[in-house]
Every structure is written in C-alpha cells, then in structure tokens.
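Novice: Look at Swiss-Prot and you will find Ser24, Glu26, Asp50, His53, Asp161 tagged as Ca(2+) binding site. While the structure shown retains the original residue, Swiss-Prot records the mutagenesis experiment Arg172 to Ala with this note: Loss of activity against all substrates. Among the mutagenesis entries in Swiss-Prot is His344 to Asn, noted as: Retains 5-25% catalytic efficiency against all substrates. Annotation of the published mutagenesis His344 to Gln in Swiss-Prot: Retains 5% catalytic efficiency against chondroitin 4-sulfate only; the original residue is retained in the structure shown. Annotation of the published mutagenesis His345 to Asp or Glu in Swiss-Prot: Loss of activity against all substrates; the original residue is retained in the structure shown. For the mutagenesis of His345 to Ala, Swiss-Prot gives this note: No activity against dermatan sulfate even after overnight incubation, but still degrades chondroitin sulfate albeit with 10- to 30-fold lower catalytic efficiency. The structure shown keeps the original residue. According to Swiss-Prot, the mutagenesis experiment His345 to Asn or Gln carries this note: Low levels of activity against chondroitin sulfate substrates, but no activity against dermatan sulfate. Under the heading active site, proton acceptor, Swiss-Prot lists His345, His454, citing experimental evidence as support. For His453 to Asn, Swiss-Prot lists a mutagenesis experiment annotated as follows: Shows no activity against dermatan sulfate while retaining about 10% of its catalytic efficiency against chondroitin 4- and 6-sulfates. Marked as active site, proton donor by Swiss-Prot on the basis of experimental evidence: Tyr461. Glu628 to Gln appears in Swiss-Prot as a mutagenesis experiment; the accompanying note says: Retains low levels of activity against chondroitin sulfate substrates, but not against dermatan sulfate as substrate.
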Amino acid sequence: MLILSFLCPAFLNAQIVTDERMFSFEEPQLPACITGVQSQLGISGAHYKDGKHSLEWTFEPNGRLELRKDLKFEKKDPTGKDLYLSAFIVWIYNEQPQDAAIEFEFLKDGRKCASFPFGINFKGWRAAWVCYERDMQGTPEEGMNELRIVAPDAKGRLFIDHLITATKVDARQQTADLQVPFVNAGTTNHWLVLYKHSLLKPDIELTPVSDKQRQEMKLLEKRFRDMIYTKGKVTEKEAETIRKKYDLYQITYKDGQVSGVPVFMVRASEAYERMIPDWDKDMLTKMGIEMRAYFDLMKRIAVAYNNSEAGSPIRKEMRRKFLAMYDHITDQGVAYGSCWGNIHHYGYSVRGLYPAYFLMKDVLREEGKLLEAERTLRWYAITNEVYPKPEGNGIDMDSFNTQTTGRIASILMMEDTPEKLQYLKSFSRWIDYGCRPAPGLAGSFKVDGGAFHHRNNYPAYAVGGLDGATNMIYLFSRTSLAVSELAHRTVKDVLLAMRFYCNKLNFPLSMSGRHPDGKGKLVPMHYAIMAIAGTPDGKGDFDKEMASAYLRLVSSDSSSAEQAPEYMPKVSNAQERKIAKRLVENGFRAEPDPQGNLSLGYGCVSVQRRENWSAVARGHSRYLWAAEHYLGHNLYGRYLAHGSLQILTAPPGQTVTPTTSGWQQEGFDWNRIPGVTSIHLPLDLLKANVLNVDTFSGMEEMLYSDEAFAGGLSQGKMNGNFGMKLHEHDKYNGTHRARKSFHFIDGMIVCLGSDIENTNMDYPTETTIFQLAVTDKAAHDYWKNNAGEGKVWMDHLGTGYYVPVAARFEKNFPQYSRMQDTGKETKGDWVSLIIDHGKAPKAGSYEYAILPGTDRKTMTAFAKKPAYSVLQQDRNAHILESPSDRITSYVLFETPQSLLPGGLLQRTDTSCLVMVRKESADKVLLTVAQPDLALYRGPSDEAFDKDGKRMERSIYSRPWIDNESGEIPVTVTLKGRWKVVETPYCKVVSEDKKQTVLRFLCKDGASYEVELEK
C-alpha cells in the first residue's frame, strides 16, 4: 500500500510504502522476526531514511542481527521475457567510520545460500541495491527464510532503515560504490561508472603553476561565475519564498547530529515498481522529497547570499541556511563514495548541486568543508573520467548536458595547485575530443551537422548538450587551454545546421524525437555564446556567422509565455538582450532567413528553404530508427519518418511556427503525417506497443527498416533530392513497402511514389499531401466553398499543390484524435488532401508537386505547363527533369541495367542519388551521393522468429553502432568527353569521345560534386 505524502510538514516524514517485504521500523516495538546475538537492538528516532525511525543496532565484535521470515526471493524468468532480477535493498547509517565491513548473509533453513559484504568506512546514510543472482556470492534459492547481518571483528553501532528483503527491479540500473564495489560489475553505462572511473589516473604530468596559468585560472573562474550567476538584489518576496521552501525540510541539530526530511533521487522509486499498484516513477518528486528541488533551493540560497550586502542580516541568514542544507544532504548520502543504490540519469537531479557549491566556495573554505565539498563534486561529476586521453572522438550528449558544468565546477573549486592545472588540461582535452565529429551512431556531433543521442539525430537532447559544449568552448576560448579548431568548428556547424532545419526556432515535427508536441525549439543563447567565443581558428574575438545568426533568432519572442519543455535550458531575457546589445554595438546585424538546401546523412533528412518557408523530408533505414516511443511519450507517431514532408511557413513578415504552418496537436490524425505513405489505422492499432525487448534497453520502441537506401543529396547547397526504400517493420505491417522520392528544385518540390504494396485487407493505404488545422474565422471561410479545381489546390496558408493523379479532399469539422503522451481524446477542425491507394495495394504510385508561398494564378499556369517532366518512375528509379532550371534529378534505387533517360548520365554501377545542372552550353555541375551510411555491409542484420518475421531488437544491442561510415565507390558513366579536375573523392577512370567514366568515393551519406567542362 502506498502512503501518500503531500507537500506539508506533517506528511513529509510519512513512510513511503508499506509492504510485507519492507522494514521501515515505524512501530514502537521491534518486529518479532528480528533478534540479535551479541547485539543490542532498538527503535531510534536519531536517524531515519523512511518515516521518522530506524533500527538501531549496537554490536560487539562478530555480533549478529537476524531476521527470520520468508525473504520472498524470486528467480529470474526462465523464458527470458521478464528481464528484471530480485534485489535486496537497504539503507545504513553510520556515525563513526570504520575501515571494515559487515556481511549480509541469506539462508534457507539455517543453510547459507548467498552473501555480500558492505563497507562501513563512512559517516551518514549509504544504500545498497544488490541483485541476488548476479551480484552476490553463492547461489540464492527460492524459499530463503533468514537474513543475517554479521558485524566485523570490532564493536560499533549502525542504524538500518528502508530494508526490502527482495523485489524485482530493472537489472541494468544497480550501481557500485565504495560500500558495494562489486555490484553490476559488467555495466559500461556512463551514469553508473562512478566508482570504476574514480580509480582512473592522469596521464598528464604535474607541473608547477606559472604566473600566466594562475591568471588564466582566475579568468576561467570569473567566466564560469558569470556564466552561472548574474548579480541582482534579494527582494523580500524572494527571501520569504526561500524561507518557506527551506522550512519544508525541517533541518535540526541535536547532540551535534543533523536530521531532517529524508531526501532521495527520483530513481529510488524504482524499488517499488513491482510492490505497489499504479506505481508512478515520479512519485518521490510529487511527494516533495526528491533532490532536484533540494539542490535548486541550495542554488537559490547561494545566489541570494551572493546578492546580499556583506555583514547584512539576510546574508548571515542565507549562510546559515546553506550550511544547514549542506550538512543535511551530506548526511543523507550525497557525499564522496556514495551512489544511493540506483543512480541512473542522476545528472538531471543534481544539476543545481554544482553551481550551488561553487558559488559558496569561500563560505565552505571558512567552515573547513571545502575539501569535502570538492570531493563530493568530483565524485558525482565523475571528474576523473577526464584523466585518460580519449581513445576516439565524441562523448555522450548526456555528458555535455549534465556533467560538463559539474566537472568544471569541481575543478575550479580547488585552490590554484599543480593538481588543479593537471585537471584543467585533462578536462579541456576531454571537451576537445568530445566536440569532434563522432563515428557511426556515437554521440554527440556529426561531420554533417547532426547532433546525436539515442543513436539518432535528436535536437531535443542536443539543446541540453549544446548548452554544455558551447559554454565550455567559450570558457577556454583565447587561453592556452582553448579547444582545437576542429572541435570548435564542428559545434559551430551543428548550430548552423540546426538554425537551417528549425523554422524559425521550432523543431520540425519529424525531428522532435519522442516529443511531437510542437514545443521543442533551438536555444538562441548557444549562438550568442559561440559568437563571443570567437572564430574557430582563435584569431577573431567574435564569430560573425554566429553573431548574425543569433541576432536573427533572438529577434523572435524566444522566451514566450508558453511553458517551455523541461528538457530546454532556461535562459533569461535580460541575458539575451545584454549580449544582443553588445553584438550590435560591435557592428553585427541579423542575417536574412537562410536559403538553400541541406542534407543530413546522419539524420536521413533533407531540407529546402526559400524566402521564409522550409520543407523538411525525413526517412529511416537499417541504421536510423523511424520513431522513438516510450510509455507516455509519442504513443501514435509511428509514421513520423516514413518519408514525411512537412512545410513550415507563415505569411510574409510573420514568424514561422508550427501554428502558422497549420499544425496543432488537437485533432491531428497521426496516420496522416504529410508526405507519408501509410496504412490508415484506428488509433488503438496505431498506438505503440512499447516493450522491454532486451537487456540493452528499457521500456521503449525504436523500429528500423531492413533497407540501407534512405537519404538525401544536396547540390551546391541550393537544390537537392531525397529517396528511400520504405519497408515497415514486421512488428506491425511488415508487408508494407514503397519507393519514395522528393526532388527539391528552387521553389518547387516534386513528390513521387511507386511500388506501393502491402497485404493489409482491413484498412486503406494512403499518401498524405497535406493535413492542416483550420483554427480561425478566415481559414474557416476559406475552406467553406473551396474544394480545389482538378489538378490545382491552394491551401489557406499560401501553399500550392499540383496533383495530376486522383486525390480525395476531406473536411473534418471536427476531427477527433488523441494526445501523443496521455492518449486523451482531442478534437479540432482539419482539412486533408490524400491519395487513396485502396486496401492491400499492389504497384501503387503517386505524383504531385508543391509550391510554397505562391498564389492561385501561378498554380493555374503551372498546371497548364508544369515546370518538370517525369522521365522514369518505377521500382528501379525516379528521374525527372526541370528544363527551365536546367536540372535533371536521379533517385536510383537499383543499379541501372540499361541506359538511363535524361541525356548526360548514362549509367551507374550501384544505387545512388545524382543531380545534374547544366550551367552553360559546355559546363555542367555533377553531384553524386550514396545515402547508404555503410556502418556495415551485406544483408541487413535482422534476427528472425520461427515464422520468419523480423524480431524487434534495440539499436543498443547492435555491434556495429560505433563503426565509421565505410567508403562506397560509385562509378558513373557520362555521355561524351568531359574535362574534370580530379579531387580526393573523384577520379577519372577513362575518357574518350563517346563517354567519360568517373569514380566517386562516397561516405557519411555526403554529397560530392565536380564541375565538368567540354
């Protein structure tokens, strides 16, 4: 049974959970099943971790505490379907550290089955989560009915609380620390290696600190302080808010011992997942006892202290409150060597810890607590991880997001010693390598501007990671510790790409990860920080491109009233205005809206921009998943990357947002993501069936195709194309296939599909041309009498559509749907234009063109004389030409078996993307791309079940995910003799009057181009 705890003092000390396996010692009498040998046992209120009491155990040398009852141990599921393991969980309090260990023994009818040691060389609370079958010595057995805790060969006293004899837990997350260093020994998860990495040693030698280095340390400290703190005033309202929040924790001292409301990390609730009905992973946060709010308050107090006058009563009060909170949280186990049993993703909970301690460095020094605080920060920031020279480029995006601030704070907390200098050199090198382009699907940044987390381009995680990366690049800029030009330029290119695919600030829907809610945005401040960090080569004090990008982005209402998602870094408007003013005073001006074309091979994304609009295509492949689904996140977005094409637009002079582009969540039919070819399912069937499929992953779904061909080409950064072989995963409708292409030529986007097929006889297959929300009177009036005219359609947002095939218009006022996270019903007024391929189609196809920012007159003229003609549209290739633009666009799904139509390009020796632009009578621009990332070659690495169906497996289980993109040679044969200036990636194989043969070496899904001359 769960005992609810509300945010008021009377409830904050309530026992969290009651269960027969859980001992919290809240009754006045000792439980009858507990006895002692050479021990004194009692219930104590001196220290407590759950409720207000704990078990006090005073022992003689080798004394024993015995608990006799069924321990409820359960073996692991022999079928392998349930991956959880039985764990023993306990919290121990020690007043006097001893360099010794107690032994936990688990017996069945008096016979010892399993055991583990627990070190007691600490003061305060420590926890252990120990899996019986993986972490303990011996062999646990079902029916074990006794727990013994054996004292060391010395007397002492411990307090025990929150003891759970056995409960099934996610076996990935238990964490080793100084007390239980053997737990989960095989893990390499970057959240869980605090103990292992605390043992790392430096490879950079200690050297004396020179005067110049001492000056740089002061500069770094000033820059960091300015980064995390802006001088202000302490208002009476702020002081009163702090007092109220502080009082909730009921911190008191008695006989030199501190106590107060117990504080946990959010993941501690995972102990109860299999113990209580309606378990909520955020229950501790809702109960007001999670440490994120605690550290946020500590930071708030630190800021108030720094904002108050020296010697003032408020300053003295804030100092007292901070030190009391410091003592209490240290006592609660936030200390060197402690991991609370389960610590995964703790970085989000302790974010306020680092700036809070750093801002109170002088106070901690005066109180004699600075060394202890330094060690605490270095432990949780895993600062020793920076010691060894990185073996390769890249680090996890979470490290940039949650560890950079902590690591630099833990280092800058130190006095100016050779050890501090050694840490700074190691840290700047770690940042440098972390910012460089990472291989394969590794985090964080890609050579093409992609920003990776969860093995895909993921802007929602990138905004947090870029906060750390940009701040650290700025911090070290123009010092002897500055990052390399490659590292600096890579992060700059990521930001330039992000401001290209976002419009104006918002992520495209298909690039929103598991948050398709229209709220995710880039962070203009990242551009500001990079602007004042100077140029990548270190020669310029300002970066002009970053400055002008920032001034364009910040001119939007970037801090609007709507609630920003939790994952977005918080930035003050005052800070934005301050840097904007500085840049303008230095002569910088906002850039115009970006124009051109961008292809992200490491995102399976193509973007075309003209005027203020953008068109964003996204697909998926055997390397890059289609959508990420969690329980309660993105329940219906299965088709987000099934060849989608979103038009982001607004009337001239207005800021582009999802709303101005005709999108809202209310009433949106998740089957009809624009551009996709999909089976139109009832929402119950479209809803993700989220599973825990292996030990490498949690409860999540990220499905892959078995096709390598998916991605885009960009010619001269102005035009491009995109192609994909669509093959849905067998988990749902594995017979569904299509060949899809988009051709981006100036202000025209031509969309082609062929070979659409599946065997689903129950529901129709559709290609969605548009689905738009109708939200105001003008839009309702527009659609009242508008049903299109034959091949020409104009929507109410100024986008024109040329549809030479049969299409169906739907006006659903209202249209019902569901929220992506809760599944709650929504409704809104929507219009859709779709191509219906019928049920179980075979050899289905479509053709249409989109002209954003146009008018009906232009569209009518276009329909009479389209600016393109399709030369081939079948399983092998989609080829079209635009005579007025002198462009021929090739999406070659298969190796051509005969001469290609279109003139210049006669054949290629493999599938690829090609674009040819005739620049003059005897000059041609030729662009070639191979969208296959070639992280491995040969057939797709599928595993099949007994029925021959592709099994669902997590991306994290694949051995090739960190491989470099392989080089794929692409040989093209051109009609006639052409002169080519060879490059490292393009060589002439042969040439004569009839033909010229070139070989391109393609990798990274990149586009390679050469100029041909007669």
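Cβ coordinates come from backbone N, Cα and C, glycine included.
Original residues only.
So that I understand the layout, could you describe where these features sit and how close they are to other parts?
Specialist: Taking the Cβ of Asp161 (Ca(2+) binding site) as reference, residues of its chain lying under 8 Å away and at least six apart in sequence are, in sequence order, Ser24, Phe25, His47, Tyr48, Lys49, Asp50, Gly51, His53, Ser54, Leu55, Trp91, Tyr93.
Arg172 (mutagenesis position) falls within neither a helix nor a strand when secondary structure is assigned with DSSP, and so counts as coil.
His344 (mutagenesis position) falls outside any helix or strand according to DSSP and counts as coil. Within 10 Å of the C-beta atom of His344 (mutagenesis position) sit 20 other C-beta atoms, taking all shown protein chains into account.
All protein chains shown were included, and the count of other CB atoms within 10 Å of the CB of His345 (mutagenesis position) stands at 16.
When Cβ atoms from all protein chains are considered, those within 10 Å of His453 (mutagenesis position) total 21, not counting its own. When secondary structure is read from DSSP and collapsed to three states, His453 (mutagenesis position) falls in the strand class.
Every protein chain shown contributes to the tally, and the Cβ of His454 (active site, proton acceptor) ends up with 21 other Cβ atoms within 10 Å.
Its own atom aside, the Cβ of Tyr461 (active site, proton donor) has 23 Cβ atoms within 10 angstroms in the protein chains shown.
Other Cβ atoms within 10 Å of the Cβ of Glu628 (mutagenesis position), summed over all protein chains shown, number 24. Glu628 (mutagenesis position) falls within a strand when secondary structure is assigned with DSSP.
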Novice: What's the CA-CA gap between Tyr461 (active site, proton donor) and His454 (active site, proton acceptor) in angstrom, rounded?
Specialist: 9
Novice: These are the recorded positions: His53, Arg172. Which one scores highest on other Cβ atoms within 10 Å?
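Specialist: Per the Cβ count, the most surrounded site is His53.
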Novice: According to DSSP, which kind of secondary structure is Tyr461 (active site, proton donor) found in, if we only use helix, strand and coil?
Specialist: helix
Novice: Compare the C-alpha of His453 (mutagenesis position) with the C-alpha of each of the recorded positions Glu26, Arg172, His344, Glu628, and give the closest one.
Specialist: Glu628
Novice: Out of Glu26, His344, His345, His454, Glu628, give those recorded positions positioned within 10 angstroms of Arg172 (mutagenesis position), comparing C-alpha atoms, in sequence order.
Specialist: His344
Novice: What subset of the recorded positions Glu26, His344, His345, His454 lies within 10 angstroms of Glu628 (mutagenesis position), using C-alpha positions?
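Specialist: So the list reads His454.
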Novice: Determine which residues of this chain, when Ser24, Glu26, Asp50, His53, Asp161 are set aside, have a Cβ within 8 Å of the centroid of the Ca(2+) site's Cβ atoms, and list them as they appear in the sequence.
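Specialist: Surrounding the site, in chain order, are Gln15, Phe23, Phe25, Tyr48, Lys49, Gly51, Lys52, Ser54, His162.
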Novice: In which DSSP state, out of helix, strand and coil, do we find His53 (Ca(2+) binding site)?
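Specialist: The three-state answer is coil.
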Novice: Could you round the CA separation between His345 (mutagenesis position) and His454 (active site, proton acceptor) to a whole angstrom and send it over?
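Specialist: Their Cα atoms are separated by 14 Å.
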